[in-house]
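Asks: The structure's right below; bear with me while I get my questions together.
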Amino acid sequence: MATKLPLQNSNAANVAKAPAKSRAAAGGKTIEEMYQKKSQLEHILLRPDTYIGSIEKHTQTLWVYEKDEMVQRPVTYVPGLYKIFDEILVNAADNKQRDAKMDSVQVVIDVEQNLISVCNSGAGVPVEIHQEEGIYVPEMIFGHLLTSSNYDDNVKKTTGGRNGYGAKLTNIFSTEFIIETADGKRLKKYKQVFENNMGKKSEPVITKCNKSENWTKVTFKPDLKKFNMTELEDDVVALMSKRVFDIAGCLGKSVKVELNGKQIPVKSFTDYVDLYLSAANKSRTEDPLPRLTEKVNDRWEVCVSLSEGQFQQVSFVNSIATIKGGTHVDYVTSQITNHIVAAVNKKNKNANVKAHNVKNHLWVFVNALIDNPAFDSQTKETLTLRQSSFGSKCELSEDFLKKVGKSGVVENLLSWADFKQNKDLKKSDGAKTGRVLVEKLDDAAEAGGKNSRLCTLILTEGDSAKSLALAGRSVLGNNYCGVFPLRGKLLNVREASTTQITNNKEIENLKKILGLKQNMKYENVNSLRYGQMMIMTDQDHDGSHIKGLLINFIHSFWPSLLQVPSFLVEFITPIVKATRKGTKKVLSFYSMPEYEEWKESLKGNATGWDIKYYKGLGTSTAEEGKEYFSNLGLHKKDFVWEDEQDGEAIELAFSKKKIEARKNWLSSYVPGNHLDQRQPKVTYSDFVNKELILFSMADLQRSIPSMVDGLKPGQRKILFVAFKKIARKEMKVAQLVGYVSLLSAYHHGEQSLASAIIGMAQDYVGSNNINLLLPNGQFGTRTSGGKDSASARYIFTKLSPVTRILFPKDDDLLLDYLNEDGQRIEPTWYMPIIPTVLVNGAEGIGTGWSTFIPNYNPREIVANVRRLLNGESMVPMDPWYRGFKGTIEKTASKEGGCTYTITGLYEEVDETTIRITELPIRRWNDDYKNFLQSLKTDNGAPFFQDVKAYNDEKSVDFDLILSEENMLAARQEGFLKKFKLTTTIATSNMHLFDKKGVIKKYVTPEQILEEFFDLRFEYYEKRKETVVKNMEIELLKLENKARFILAVLSGEIIVNKRKKADIVEDLRQKGFTPFPRKAESVEAAIAGAVDDDAAEEPEEILVDPESSSSYIPGSEYDYLLAMAIASLTIEKVEELLADRDKMIIAVADMKKTTPKSLWLSDLESLDKELEKLDLKDAQVQQAIEAAQKKIRAKSGAAVKVKRQAPKKPAPKKTTKKASESETTEASYSAMDTDNNVAEVVKPKARQGAKKKASESETTEASHSAMDTDNNVAEVVKPKGRQGAKKKAPAAAKEVEEDEMLDLAQRLAQYNFGSAPADSSKTAETSKAIAVDDDDDDVVVEVAPVKKGGRKPAATKAAKPPAAPRKRGKQTVASTEVLAIGVSPEKKVRKMRSSPFNKKSSSVMSRLADNKEEESSENVAGNSSSEKSGGDVSAISRPQRANRRKMTYVLSDSESESANDSEFDDIEDDEDDE
């Protein structure tokens, strides 16, 4: 191997002479002159900017050190000269990283001698000959290019050197360069001199030194000619001196730094930063700049202060001054800006601050040690190394970031944001000009002129109100009156962003019309185009909201205007007008309380008045508009500013910062508190607290349901109309929307109403546990979470059979019905037999509050109600969703509520296939499929090889095909987490309106149930009182009717050929009990009022007719005089007396009945309906599984499962004997937590009627199953009870659902010694003549029988009570439960001219007649019914499933609740109705 020759001297003698030059053919230059090759040394001298930067003078504003302080000023310097000095200085600092014992750096800058020296202690350069290069190491690294100790990138170094130039560049650009070093390890001292730009060198001088001597010193004289300089100028010296201070700041207190023999007074990086801040503070008049410091670790030290409008940074990487920053500065700054952005936007969401905005307000100092740093050039002004290669992390602490946030930067940014916003908003400023072009503005002629202060701008709610205002303006003229219609509600500018405000055309128009200038302080209106703004809106809640938004708009930008007298006024119109019949006397009422007060003063006698409601300005005619403007003093109310409380009230209503205060404001609302519209002035605080609060309460009520019935007002209106219109027959949803608007005074959008109806009928998994309406059509599925429902024009609905059991008709008379526009509408709340808010859950977001209540198992709710009735403690309930096959487990609990984890189901089919068979609640199939398809691997490839969906609208069935590698990755991460098969819900945000209408937070479902229980029990007591009262009235009627008939038959009372008044007087004299009908209330004469109950027969109540004026005179004996002529028979008397005897017994029995018994009876009825739902759900699930098997069989998909996901743990066994009530309750439930039911079997029937049931019972009985297990192998239909062997009657008489049940049916319900006649669905159903009380006054009655008809009632002998009939076996058929059809051949329609010409015989008498008719028509009726298909056979009572008895035990989560961990409250938001 050849020995490598030593390096040659880098002087001109070493350069070989070129051969003789050959001349080029043209151009006067030889080829050699045109194309040259330079040595590296020549290249550096020829192109120095590549290595040391420019050698020309530059002027730049920089920090320099002079006169013992830091100064920022323009500096003229040569960057190349500064760089060669910096290279030697950085080398000295680098030695600290090599030798921690280094303790001093001495710098001398001698201007006179043009000499600079840098000496540092610590390990010197090894004084030893390099074995490969054959020269001493000091000469090698200082005198030969591309030599360095930093070439090994496998070794992480935190020094400045990297490329092998460094000190050699200083040598090259110096006339003299001296290197001296002492190597104590080798006891040698080294000195060598280079001259002529490293072109000449002396031989090294080696001498001995002590072991303790370790240092290195570089002395050089810059070649000033190459920098176009003659001496070291002051600016250059000041810049070099500042660089020495840099080194002192970077090295810290362990190294003493001297400059020209004087120690630098900087012992830490913090001291160094203070030099800058002290200098900056001299020019500040406000508080000194803050200095926030954090030494993150040994490699990172950060200081932060404030800057004004421009980002500043002072940073170092391994002692190198990165004057242009770099990735290390970005790394630190991004953490600070992200924190500040969040803090600013939290304080003012409209600030719209971005990271670069924050950066412009920061001054950041960074001192970092970074492994093997990389820069943009040899000048090393910018670090370019990626953050991941830094070799260390700089994660600023939260405490430090908070301190930065409190340093004033947030306030600075908020001020800057305000300034920017104002600047943007000023672009839309108005001006006092004579003419503005704004669409739909009817400008006043004098607006913007010298009389502008006298002009009034009327702002109306929409175009229709504008028409009224223009009609009224014709009275005043258009010189001083302008009109502008608002398009709906104005933007809440207090919470809007600048972009929203500037893009809002309405606000821009108002500023132009009024001549408003942004944020100007107005002491008067002289500079405006209008001197007064008058708000003219509807007298409803939305109208109040519009007023409030306009007030908020002015207060946000021009609060002083609200203090200008009479600037802001409102124009009010009557809500109700009462006109005296026959005269022109008109009374106007401007508030409902005022009207109610007048109505009460009439004492019910308002028949002489016509009442008209004015809900909107559009109701008033043009003539009325002129009338209003003719008397402006009566209709115009001035808003008055009293004190700062007015401003606080406005902020309370509209500021997001006042959320908690707004909650308290709404909580303290007292119903009935309202503005007195008779006062001429209104303070802003009164407006907010007495009028605007009504809108907020209405908004809240539309969003948060009632604890009592679980309904929002819109849903309650739907149910109110459903009871009237769709109890028996289905109707299009679109039609029902119209009826709800008509009959319940619904004033909002039809689309939201249709959505609410659809929502009440939905029954897919995750929607309702019990849907109150039936979904006859496509009402949405779990495929898209209900969004796939059909248009309201195409789908039908009707009342679900279970709804009337949940909301018994007997309670309707006890409810507090509302009245709007003189129309009787829905009650304040309905009174279900269990808290339906727990059954179907609730969700919503309103003013100040939101709510989320999960669904719970109705079986568990019923069981807990029974426990409360028995004086036992409730069993805690967990959320439950009908049809959901996954698990719901309590994962955390604390005082504020519990958190539950909802988990879907998956199975491992084989090594590469996962089957998902259930998703968490409210995770829909389509969304989930999109999620699966979006999953990617780390390299961007699809995670699954294929996603196969076998699910339908009711089921979940996905097969995920993936590689073995991805299967392993998914298993390691966890299938539940990877495939998002879990979600959480919480009970920490359960807000509801209580029975008094006050918003209240509930912590547990048991708390809701307990509060409901007390109220519901109170209403059962009221129901009993009402039933007893009605029965006693019926008893008196029976006695009076029998006595009346006998008196007529005996001639004691003569009715023919006499005046009614005389007969009434006879009856009064003979002591017959009067039952007058209620007189029509004052609302009966209201224009346009529609009340579907108007056609109902007036209520008859036992009263003293002399003492009340609210009843119709002469009507007190109509119940006798309106009896049919056929009733005047001895048989009828006997029948009435028999009914009376029964009634006496019934009254006595009812008085003995307890409210508890009534409730238990209703719960028993509910249990039966739930069993029908169980059966249907089981059948549906069986059909789903069969269909899925067929789909898989056709597609060839795998059916066998390798491994199944863990099932829900089975309930723990207990040796404790269950209580009797618990055993009974467990036997009711078809909603067991056991998911492995092989067979659903109905129990054997009791003895009942051997009738064939109608076909629809199959449908109704199987309406819905509530088992958590849907894997049912077989469904066995129930057998009917044995009953009387009788045939179907000739014609079943239709009963309107919105009538009360017949008295006999109600009595049977309360007669607990025998089976109820209706609620238990016995074989025999009592029949009554059906009377349609709808508005068209049409009566449906049974026509006479064609053959085998019964004899006239007068010729019949009274029959004793019928003996119990034997009941035959029942089979499930398809007739609706409770439906009594009427044969088409037997129906006749008869128009009645008066609502009072009905038969007035008692309910009991009609019942008795009906039974006789049924008995006499057995044979003929049977054949007739078979032909017509319109008759319905008796329905036997469905029995509970013969399932094993269950006992209630605590689940794992309940028994271990003491160990539950704390969790954070989860607040959910939701939607309107």
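FYI, residue positions are counted from 1 along the chain as it appears here.
In case you wondered, yes, glycine gets a Cβ from its N, Cα and C as well.
Just so you know, the substitutions we noted aren't modelled in this structure.
Swiss-Prot lists N91, N120, 148-150, 161-168, 378-380 with the feature ATP binding site. Here Swiss-Prot flags D538, D540 as Mg(2+) 2 binding site. Per Swiss-Prot, the feature domain 'Topo IIA-type catalytic' maps to 704-1163; the stated evidence is sequence analysis. Summarising the annotation, Swiss-Prot assigns active site, O-(5'-phospho-DNA)-tyrosine intermediate to Y794. Swiss-Prot gives this note for the natural variant K1213 to N: In strain: cv. Kas-1. Quoting Swiss-Prot on the natural variant A1245 to G: In strain: cv. Kas-1. Under natural variants, Swiss-Prot gives E1299 to G with this note: In strain: cv. Kas-1.
Describe the structural surroundings of these features, if you would.
Replies: Secondary structure from DSSP puts G166 (ATP binding site) in coil.
Applying an 8 A CB threshold to same-chain residues 6+ apart, the list for D540 (Mg(2+) 2 binding site) reads K615, G616, H747.
If you draw a 10 Å sphere around the CB of Y794 (active site, O-(5'-phospho-DNA)-tyrosine intermediate), it holds 12 other CB atoms from the protein chains shown.
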Asks: Within 10 angstroms of the C-beta of D538 (Mg(2+) 2 binding site), what count of other C-beta atoms is obtained when all protein chains are considered?
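Replies: A count of 22.
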Asks: Return the count of C-beta atoms lying within 10 angstroms of the C-beta of N91 (ATP binding site), excluding that atom itself.
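Replies: I get 22 for this one.
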Asks: Starting from the Cβ of G166 (ATP binding site), draw a 10 Å sphere and report how many other Cβ atoms land inside it.
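Replies: For G166 (ATP binding site), the 10 Å Cβ neighbour count is 25.
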Asks: Where K168 (ATP binding site) and D538 (Mg(2+) 2 binding site) are concerned, what is their Cα separation in Å, rounded?
Replies: 88
Asks: Over the domain 'Topo IIA-type catalytic' (704-1163), work out the mean pLDDT and round it to an integer.
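Replies: Across the residues of the domain 'Topo IIA-type catalytic' (704-1163) the model's pLDDT averages 88 on the 0 to 100 scale.
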Asks: Nearest to D538 (Mg(2+) 2 binding site) by Cα distance: which of the recorded positions N91, G166, T379, Y794 is it?
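Replies: Of all the candidates listed, Y794 is nearest in space.
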Asks: Of these binding-site residues, K168, T379, which scores lowest on Cβ atoms within 10 Å?
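Replies: Sparsest of the binding-site residues K168, T379 by Cβ contacts within 10 Å: T379.
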Asks: Could you tell me the C-alpha distance between Y794 (active site, O-(5'-phospho-DNA)-tyrosine intermediate) and G166 (ATP binding site) in angstrom, no decimals?
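Replies: Their Cα atoms are separated by 84 Å.
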Asks: Does DSSP give N91 (ATP binding site) helix, strand or coil?
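Replies: Its secondary structure by DSSP: helix.
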